[in-house]
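Trainee: Shown below is the structure under consideration.
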Amino acid sequence: MSSGAPSGSSMSSTPGSPPPRAGGPNSVSFKDLCCLFCCPPFPSSIVSKLAFMPPEPSYTITEDNKLVLIEGRAAWPHQEVDMANCVEMRITRTRRRNRVACTMIRPLPNSHFTLLFSHGNAVDLGQMTSFLYGLGFHLNCNVFSYDYSGYGCSTGKPSEKNLYADITAAFELLKSEFGVPKEKIILYGQSIGTVPSVDLASREDLAALVLHSPLMSGMRVAFPGTTTTWCCDAFPSIEKVPRVKCPTLVIHGTDDEVIDFSHGVSIYERCPTSVEPLWVPGAGHNDVELHAAYLERLRSFIDMEASAIRVTAPITNATSTNSRTISNGTSS
């Protein structure tokens, strides 16, 4: 293996979403669900109790913006690579006055795109750094990521409102501090990370969007078969994705035990700029990236489809993949 390559010939599983408690959201007790969704006027704060599971911080940040992993909580297996040479840390502040920890990972020189990665609900940046380095190496992309409020070295408490403020602050830092223009930023959201990714993509014109195991909304995860977005619903990505204007790749395992496969299909169908999706037969919520098709599809998406599709007019009823208009006047 050439110098600087991540250890191993394939991607290791992300620690992004460890097995959920009691079998995941679909097996939460009726009492828990009543407490979760039927206690206005603060449904979003109640949702947070089940949606967010921040671990004990796995890292610290030095005064000169270096990442220090805490032994026993996170590891850097790439022995041939000096982490200090390719990983930079920053702290930014959100509009809700929380401090958010961010990392810029540069596995290779002269990468064209930067992934803005939003991780799962039970990890922090320290635990994700090794995976993000490997992902960037295999895709020839820089990777910029951040911790949600209440995770890692970020202050505050995790909540839906903070999710949106966190990604906005990270996005602004990526542009201002690192000089990355919008047209070279690819959003990548995994699991709960698809929620802020869809929100930002619905407001900004970016290079592309990757949605890995997305959810339609909180109510639809907790109550399978729900077809209406209620006023108390949290994380309503299904209502925002029709406003996305950049090429969008949806990835989902057909046997996902946490966020049902139907969520990925519905997000794909509602997005006016979705490209050929990656449905991984037999994959669950935590092992999609172990399949060879994962990296293959991401490479082709980034090399051939990122920045290629643009919606020319707002989509008012994007319910079918046959109702998409793209900039060259063709349909897909």
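Glycine residues also receive a Cβ, built from the backbone N, Cα and C atoms like all the rest.
Just so you know, the substitutions we noted aren't modelled in this structure.
Feature annotation from Swiss-Prot assigns active site, charge relay system to SER191, ASP256, HIS285; the stated evidence is similarity to another entry. What Swiss-Prot says about the mutagenesis result for CYS34 to Ser is this: No defect in starvation-induced thermotaxis plasticity. Impaired starvation-induced thermotaxis plasticity and loss of localization to neuronal sensory endings, when associated with S-35; S-38 and S-39. Experimental mutagenesis at this site is recorded by Swiss-Prot as CYS35 to Ser, annotated: No defect in starvation-induced thermotaxis plasticity. Impaired starvation-induced thermotaxis plasticity, when associated with S-34; S-38 and S-39 or S-36; S-38 and S-39. Loss of localization to neuronal sensory endings, when associated with S-34; S-38 and S-39. The annotation that Swiss-Prot gives for the mutagenesis experiment LEU36 to Ser reads: No defect in starvation-induced thermotaxis plasticity. Impaired starvation-induced thermotaxis plasticity, when associated with S-35; S-38 and S-39. For the mutagenesis of CYS38 to Ser, Swiss-Prot gives this note: No defect in starvation-induced thermotaxis plasticity. Impaired starvation-induced thermotaxis plasticity, when associated with S-34; S-35 and S-39 or S-35; S-36 and S-39. Loss of localization to neuronal sensory endings, when associated with S-34; S-35 and S-39. The structure shown keeps the original residue. Record note (Swiss-Prot) on the mutagenesis of CYS39 to Ser: No defect in starvation-induced thermotaxis plasticity. Impaired starvation-induced thermotaxis plasticity, when associated with S-34; S-35 and S-38 or S-35; S-36 and S-38. Loss of localization to neuronal sensory endings, when associated with S-34; S-35 and S-38. What Swiss-Prot notes for the published mutagenesis of SER191 to Ala is this: Impaired starvation-induced thermotaxis plasticity. Experimental mutagenesis at this site is recorded by Swiss-Prot as ASP256 to Asn, annotated: Impaired starvation-induced thermotaxis plasticity. Looking at Swiss-Prot, the entry for mutagenesis of HIS285 to Ala says: Impaired starvation-induced thermotaxis plasticity.
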Trainee: So if I measure Cβ to Cβ from ASP256 (mutagenesis position) and keep only same-chain residues at least 6 apart in sequence, which ones fall under 8 Å?
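Mentor: ASP256 (mutagenesis position) has long-range Cβ partners SER213, GLY264, ALA283, GLY284, HIS285.
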Trainee: Could you say whether, by DSSP, ASP256 (mutagenesis position) belongs to a helix, a strand or a coil region?
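Mentor: ASP256 (mutagenesis position) sits in coil per DSSP, no helix or strand.
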Trainee: Suppose we draw a 10 Å sphere around the Cβ of HIS285 (mutagenesis position). How many other Cβ atoms does it contain, all chains included?
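Mentor: Total other Cβ atoms inside 10 Å, all chains included: 24.
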Trainee: CB neighbours of SER191 (mutagenesis position) within 10 A?
Mentor: 25
